[in-house]
Amino acid sequence: MLLIDKTVIVTGASRGIGRAAARECARQGARVVIGHSGSDEGRAGALSLAEEIAAFGGTAIAVGADAADLDSGEKLVAAAVEAFGSVDVLVNNAGICPFHSFLDMPRELYLKTVGTNLNGAYFTVQAAARRMKEQGRGGAIIAVSSISALVGGAMQTHYTPTKAGLLSLMQSCAIALGPYGIRCNAVLPGTIATDINKEDLSDLEKRERMTSRVPLGRLGEPDDLAGPIVFLASDMARYVTGASLLVDGGLFVNLQ
């Protein structure tokens, strides 16, 4: 197992990519903090995941911490330290993607998206990094960015800048935190079938068109991200920092 004796915080872990990542981290021996929004749906999803992890002999706790709350990172770190004594890995996954056209973008929607996807992430990364520095044995931070950090989207003008920002944050943090042995990397999912884009993918014609652009011939699934995230969290990636890993079935190179 790759993550034995490590404590891993995963934000947005009640469903989708975060859920798959948290589950696989637990399978690899980690003690997992399942971060969720605090909503009834988020709480239910996180608790069911904690039960699933316990069923195969893993260890996990569920913690409500809305990613839009700039203090959520401190809350997650405090919960991890209280329950498990340390923070070794942060997987910053929480994010929203409400599609909307540019010219009539509501200011509130823009601010909510940036607040959740980028501002919340910044301070969560900071909180985890401070704890890792204090512990004195390094650590790993993985941000779930997106292929949207590299390509535009007419209905995502409020979303793509946040994902580009996450990628840039990991690159800068790799430099800032390298002296403390803290590695910072980003994974860039392509089109992954999750709740966040369920409505967009419900159009079968559009779904088929999107699938046809992927060289591997299918859309991604949350579990497709779990392995790359575990790799970057583990000591197998001990000399990997400031990197960006596309997990898109070849979509980006095909778009080029």
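Cβ coordinates come from backbone N, Cα and C, glycine included.
What Swiss-Prot lists as active site, proton donor is SER146. With a 10 A radius on its CB, SER146 (active site, proton donor) counts 28 other CB atoms from all the protein chains.
Sequence annotations record features per position, and here Swiss-Prot assigns active site, lowers pKa of active site Tyr to LYS163 based on similarity to another entry. Counting every protein chain shown, the Cβ of LYS163 (active site, lowers pKa of active site Tyr) has 26 other Cβ atoms within 10 Å.
With a 10 A radius on its CB, ILE192 (NADP(+) binding site) counts 24 other CB atoms from all the protein chains. Under the heading NADP(+) binding site, Swiss-Prot lists GLY12, SER14, ARG15, ILE17, SER37, ASP66, ALA67, ASN93, TYR159, LYS163, ILE192, citing experimental evidence as support.
Sequence annotations record features per position, and here Swiss-Prot assigns beta-L-rhamnose binding site to SER146, SER148, GLN156, TYR159, THR191, ASN197. The secondary structure of SER148 (beta-L-rhamnose binding site), as reduced to three states from DSSP, is helical. Over all protein chains present, the Cβ of SER148 (beta-L-rhamnose binding site) has 21 other Cβ atoms lying within 10 Å.
DSSP classifies ARG15 (mutagenesis position) as coil under the three-state reduction. Cβ-based neighbour count (10 Å, all protein chains) for ARG15 (mutagenesis position) stands at 20. The note that Swiss-Prot attaches to the published mutagenesis ARG15 to Thr is: Increases specificity toward NAD(+). Shows a strong decrease in catalytic efficiency with NADP(+).
Annotation of the mutagenesis experiment SER37 to His in Swiss-Prot: Increases specificity toward NAD(+). Shows a strong decrease in catalytic efficiency with NADP(+) and an increase in catalytic efficiency with NAD(+). According to DSSP, SER37 (mutagenesis position) sits in a coil region rather than a helix or strand.
Quoting Swiss-Prot on the mutagenesis of PHE99 to Ala or Tyr: Shows a strong decrease in catalytic efficiency with L-rhamnose, L-lyxose and L-mannose. Long-range neighbours of PHE99 (mutagenesis position) (same chain, six or more residues apart, CB within less than 8 Å of its CB): MET155, GLN156, GLU199, ASP200. Secondary structure at PHE99 (mutagenesis position), taken from DSSP and collapsed to helix, strand or coil, is coil.
In this structure, GLN156 (mutagenesis position) belongs to neither helix nor strand by DSSP; it is coil. According to Swiss-Prot, the mutagenesis experiment GLN156 to Ala carries the following note: Almost loss of activity with L-rhamnose as substrate.
In sequence order, GLY16, GLY95, ILE96, CYS97 constitute the residues six or more apart from ILE196 (mutagenesis position) in its chain with CB-CB distances below 8 Å. In three-state terms derived from DSSP, ILE196 (mutagenesis position) belongs to a helical segment. Among the mutagenesis experiments that Swiss-Prot reports, ILE196 to Ala is described with the note: Shows a strong decrease in catalytic efficiency with L-rhamnose as substrate, but does not affect catalytic efficiency with L-lyxose and L-mannose.
Among the sequence features in Swiss-Prot, the mutagenesis site ASP200 to Ala is noted as follows: Retains 16% of wild-type activity with L-rhamnose as substrate.
Each of the recorded positions TYR159, ASP200 was scored by other CB atoms within 10 A of its CB, and the lowest score goes to ASP200. On its own chain, GLY12 (NADP(+) binding site) has GLY18, GLY35, HIS36, SER37, ALA67, ASN93, ALA94, GLY95 as residues at least 6 apart in sequence with a Cβ closer than 8 Å to its own Cβ. Residues CYS97, ILE147, GLY153, THR160, LYS163 surround the recorded beta-L-rhamnose site, their Cβ atoms falling within 8 Å of the Cβ centroid of SER146, SER148, GLN156, TYR159, THR191, ASN197, which are themselves excluded. Between the CA atoms of ILE192 (NADP(+) binding site) and LYS163 (active site, lowers pKa of active site Tyr) there is a gap of 15 Å. With the fewest other C-beta atoms within 10 Å around its C-beta, ASN197 stands out among the recorded positions SER37, GLN156, THR191, ASN197.
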